[in-house]
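Engineer: The structure's right below; bear with me while I get my questions together.
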Amino acid sequence: MPINRPNLNLNIPPLNIVAAYDGAEIPSTNKHLKNNFNSLHNQMRKMPVSHFKEALDVPDYSGMRQSGFFAMSQGFQLNNHGYDVFIHARRESPQSQGKFAGDKFHISVLRDMVPQAFQALSGLLFSEDSPVDKWKVTDMEKVVQQARVSLGAQFTLYIKPDQENSQYSASFLHKTRQFIECLESRLSENGVISGQCPESDVHPENWKYLSYRNELRSGRDGGEMQRQALREEPFYRLMTE
């Protein structure tokens, strides 16, 4: 399927996401979620089901791999170049106005089913209704078979607070929760087999494919203490309880 390729000489780097570090101060985003957890949770429970209009005429996985240094599709800037093993997608006009607070989801599928998984999810990932402004998918031709992002975590969705003060609104949290549930359902409906969940992540029993990590307050090595801390993250609880 087509990808628009403007003839522009733009220097657009891959996503720069803040690395995990020890002793990180709890940002105001997290404090807001903790202090307003019950109110946000109650508001979310009363909201109607969200609907996501799927984008049409989106690239397939092969097309994504061929996006090169710069391409456009459905308002998303795409790039896949150099030694980076990921194909990056970034919404040209972000819907979320806050600063990244570390919240992200991985999607893990069987290595050989990444193209099929992308085909199942692409209409949602490129949807104008999607709450996800930035995401990436592994270019499976660039990674060795036993690599972490080969066995699982082939998709990463970065979630940013929707408000300018870097706080999440109840409506955005509800929309995000509904969106990830929709991704789960779509993969299951299409017979996609789940992959290896990263040791660094947590997920409830009913999630077969998605998992969560806050990368400002955790590392890739994981461990039970880290997973317990992640299960207590207010953002994660609002997505799962």
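Cβ coordinates are placed from backbone N, Cα and C, and glycine is handled just like the others.
Sharing the feature lines straight out of Swiss-Prot:
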type	residues	note
MUTAGEN	Phe86 to Asp	Marked decrease in enzymatic activity
MUTAGEN	Arg90 to Glu	Slight decrease in enzymatic activity
MUTAGEN	Phe100 to Leu	Loss of enzymatic activity
MUTAGEN	Phe100 to Glu	Marked decrease in enzymatic activity
MUTAGEN	Lys104 to Ala or Arg	Loss of enzymatic activity
MUTAGEN	His106 to Asn	Loss of enzymatic activity
MUTAGEN	His106 to Lys	7-fold decrease in enzymatic activity, but no effect on substrate affinity
ACT_SITE	His106	active site, proton donor
MUTAGEN	Lys134 to Arg	No effect on enzymatic activity
ACT_SITE	Lys136	active site, proton acceptor
MUTAGEN	Tyr158 to Phe	20-fold decrease in enzymatic activity, but no effect on substrate affinity
MUTAGEN	Lys160 to Arg	2-fold decrease in enzymatic activity, but no effect on substrate affinity
MUTAGEN	Lys160 to Glu	Slight decrease in enzymatic activity
MUTAGEN	Lys160 to Ala	More than 5-fold decrease in substrate affinity
MUTAGEN	Asp201 to Asn	47-fold decrease in enzymatic activity, but no effect on substrate affinity
MUTAGEN	Glu215 to Ala	Nearly no decrease in enzymatic activity
Engineer: With H, G and I counted as helix, E and B as strand and the rest as coil, say where DSSP puts Asp201 (mutagenesis position).
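Structural biologist: Going by the DSSP assignment, Asp201 (mutagenesis position) belongs to neither helix nor strand, so it counts as coil.
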Engineer: How many other Cβ atoms sit within 10 Å of the Cβ of Lys160 (mutagenesis position)?
Structural biologist: 24
Engineer: Hey, how far is His106 (mutagenesis position) from Asp201 (mutagenesis position), Cα to Cα, in Å?
Structural biologist: 8
Engineer: In terms of Cα spacing, which of the recorded positions Phe100, Lys134, Lys136, Asp201, Glu215 are within 10 angstroms of Arg90 (mutagenesis position)?
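Structural biologist: Close recorded positions: Lys134, Lys136.
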Engineer: Specify the secondary structure state of Lys160 (mutagenesis position) as given by DSSP, simplified to three classes.
Structural biologist: coil
Engineer: Please identify, among the mutagenesis positions Phe86, Lys134, Tyr158, Lys160, Asp201, the one with the smallest Cα-Cα distance to Lys104 (mutagenesis position).
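Structural biologist: Going through Phe86, Lys134, Tyr158, Lys160, Asp201 one by one, the closest to Lys104 (mutagenesis position) is Tyr158.
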Engineer: Whole-number answer please: how many Å between the C-alpha atoms of Phe100 (mutagenesis position) and the residue listed as 'active site, proton acceptor'?
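Structural biologist: So the Cα of the residue listed as 'active site, proton acceptor' lies 16 Å away from that of Phe100 (mutagenesis position).
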Engineer: For Tyr158 (mutagenesis position) and Lys134 (mutagenesis position), determine the Cα separation and express it in whole Å.
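Structural biologist: So the Cα of Lys134 (mutagenesis position) lies 6 Å away from that of Tyr158 (mutagenesis position).
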Engineer: Closest of the mutagenesis positions to the residue listed as 'active site, proton acceptor', Cα to Cα, picking from Phe86, Lys160, Asp201?
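Structural biologist: In terms of Cα distance, the residue listed as 'active site, proton acceptor' lies closest to Phe86.
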